[in-house]
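Q: Annotations per Swiss-Prot:
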- C24 to A: Slightly reduces palmitoylation (MUTAGEN)
- C69 to A: Strongly reduces palmitoylation. Abolishes palmitoylation and Golgi localization; when associated with A-72 (MUTAGEN)
- C72 to A: Strongly reduces palmitoylation. Abolishes palmitoylation and Golgi localization; when associated with A-69 (MUTAGEN)
- C81 to A: Slightly reduces palmitoylation (MUTAGEN)
Amino acid sequence: MRPQQAPVSGKVFIQRDYSSGTRCQFQTKFPAELENRIDRQQFEETVRTLNNLYAEAEKLGGQSYLEGCLACLTAYTIFLCMETHYEKVLKKVSKYIQEQNEKIYAPQGLLLTDPIERGLRVIEITIYEDRGMSSGR
């Protein structure tokens, strides 16, 4: 997934956006460090999609209510044999990030880190040195 043997030249951190409360969402402001590396609309679309997925994970509905009831009735042992709605959506997030890295970010010398690996505090984007510059071409 990581660009092969390219040294890290920096990291960018996309902070959480608390303007709408404490729900998990990240700022869509385009960081200057990514200028000339990735299209602004593509970056914003990635962050918006992640925000929508996290909103879906936190949404309370019939399934979440049923999971809670089953958990209470089984002394939470039900979670040994089934995934919660939240866990299923987190898997979707991981898959989406992996796809974005493969299709969009890695070819540009960038790597998105799953926010769950940073405690849902930030989206970390690692910037690798431009291969063309490092190989002397």
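FYI, residue positions are counted from 1 along the chain as it appears here.
Cβ coordinates come from backbone N, Cα and C, glycine included.
For the listed features, I'd like the structural context: burial, neighbours, distances.
A: DSSP assigns C24 (mutagenesis position) to coil in the three-state reduction, outside any helix or strand. Around the Cβ of C24 (mutagenesis position), 16 further Cβ atoms fall within 10 Å across all displayed protein chains.
Over all protein chains present, the Cβ of C69 (mutagenesis position) has 11 other Cβ atoms lying within 10 Å. For the recorded site, C69 (mutagenesis position), the DSSP three-state label reads helix.
For C72 (mutagenesis position), other Cβ atoms within 10 Å of its Cβ number 10.
Sequence-distant contacts of C81 (mutagenesis position), defined as residues of its own chain at least six apart whose C-beta falls under 8 angstroms from its C-beta, are absent. Secondary structure from DSSP puts C81 (mutagenesis position) in coil.
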Q: Between C72 (mutagenesis position) and C24 (mutagenesis position), how many Å separate their Cα atoms?
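A: One finds 26 Å between the Cα atoms of these residues.
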